[in-house]
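Colleague: Supplied in structure tokens, the structure appears directly below.
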Amino acid sequence: MGPPPGIGVYCRGGCGAARLLAWCFLLALSPHAPGSRGAEAVWTAYLNVSWRVPHTGVNRTVWELSEEGVYGQDSPLEPVSGVLVPPDGPGALNACNPHTNFTVPTVWGSTVQVSWLALIQRGGGCTFADKIHLASERGASGAVIFNFPGTRNEVIPMSHPGAGDIVAIMIGNLKGTKILQSIQRGIQVTMVIEVGKKHGPWVNHYSIFFVSVSFFIITAATVGYFIFYSARRLRNARAQSRKQRQLKADAKKAIGKLQLRTLKQGDKEIGPDGDSCAVCIELYKPNDLVRILTCNHIFHKTCVDPWLLEHRTCPMCKCDILKALGIEVDVEDGSVSLQVPVSNEASNTASPHEEDSRSETASSGYASVQGADEPPLEEHAQSANENLQLVNHEANSVAVDVVPHVDNPTFEEDETPDQEAAVREIKS
């Protein structure tokens, strides 16, 4: 026997149960295995074939035992024996013509037919059931169907519903052709068919077990990953929520430290060239309560406080009020803390680049809103002298000009001539 395209086992000569077992394994996994019983199990058939060879007046019998047949899916599972008889005529091997006849030998010395088995070739345009039904009508005890030419010893499980009255098996083409040629040479061939082994259910049970275990493993892995992913997202969300709450608390603390001022009639912010709040884009009016940030920008208190609570930065220059006020902030996921101390001198000595950027974007300045709260000019001069002495001491070979800090360069033109003279004196 041998495998049909995609199914089966190729056998040569006395190939037996091992290859049939492999064929049954492929059959059990094949989606093309029809029939209720065939879908559950495949039964092999033991074949005991004998040739009675006349030789010099003495008959000699040659026996050949092998497991090379497969019971049809609708065939009775029982033993049967008889002389193999092909259909009459060279073109009738397929037994598709309902008028096909079989020449059955008789018992020696009588007209009683011997028990016989129909040897029929697969194909011809009719079904397995038609072939088996015809053999049963002609009186055969069983039907032996061999495969197409060119398929060697390949076999398939036959499905023949409605033709389950007699035993029906399939054998390979090479085996069937060999028997047919022997019969055509006048050799009487007898076959004894015995029920072989049942194959398939253990394969199905194993397949079900394997699929069940695989499904359980995949499901468990999927559920485990989903739980891990969900727990990780929940943990990150909680950490982010805690961080946001902490930052809001720090922002409230920082907002409480920022300076408030009530604008009065005559302040520069209210004059003809007065500024407007960068948040609400409205001009300042007398009695407006404004918040002065660490970067010297001012805004309406009601406008900037909600912004600072959420963003903690100046709406204009993005100056971080938490760092500017030295309030402890969390870095990344809260595992590291950073304390940024800021003194009055550090907050009042920004780099020239920062001063330039602020002067370009600021519409209001800390120096312009402090009014009567500005420190005396002498304090500015003294602070500038100290900075100049410190730089000259640290860099002896490098000439450094230190420009005294002005809170908002935008309003430098408002300085008095005395202040300009003091600055020139400091530079000299």
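Including glycine, each Cβ sits where the backbone N, Cα and C put it.
Summarising the annotation, Swiss-Prot assigns domain 'PA' to 75-183. C277 to G appears in Swiss-Prot as a mutagenesis experiment; the accompanying note says: Loss of ubiquitination activity. Among the mutagenesis experiments that Swiss-Prot reports, C280 to G is described with the note: Loss of ubiquitination activity.
Buried or exposed, and what's around them? Tell me for each listed feature.
Modeller: Around C277 (mutagenesis position), taking its Cβ as the centre, 22 other Cβ atoms fall within 10 Å, counting all chains.
For C280 (mutagenesis position), applying a Cβ distance below 8 Å and a minimum sequence separation of six or more within one chain yields H300, C303. DSSP classifies C280 (mutagenesis position) as coil under the three-state reduction.
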Colleague: Let's see if you can do this one: DSSP helix, strand and coil counts over the domain 'PA' (75-183), in that order.
Modeller: 24 helix, 27 strand, 58 coil
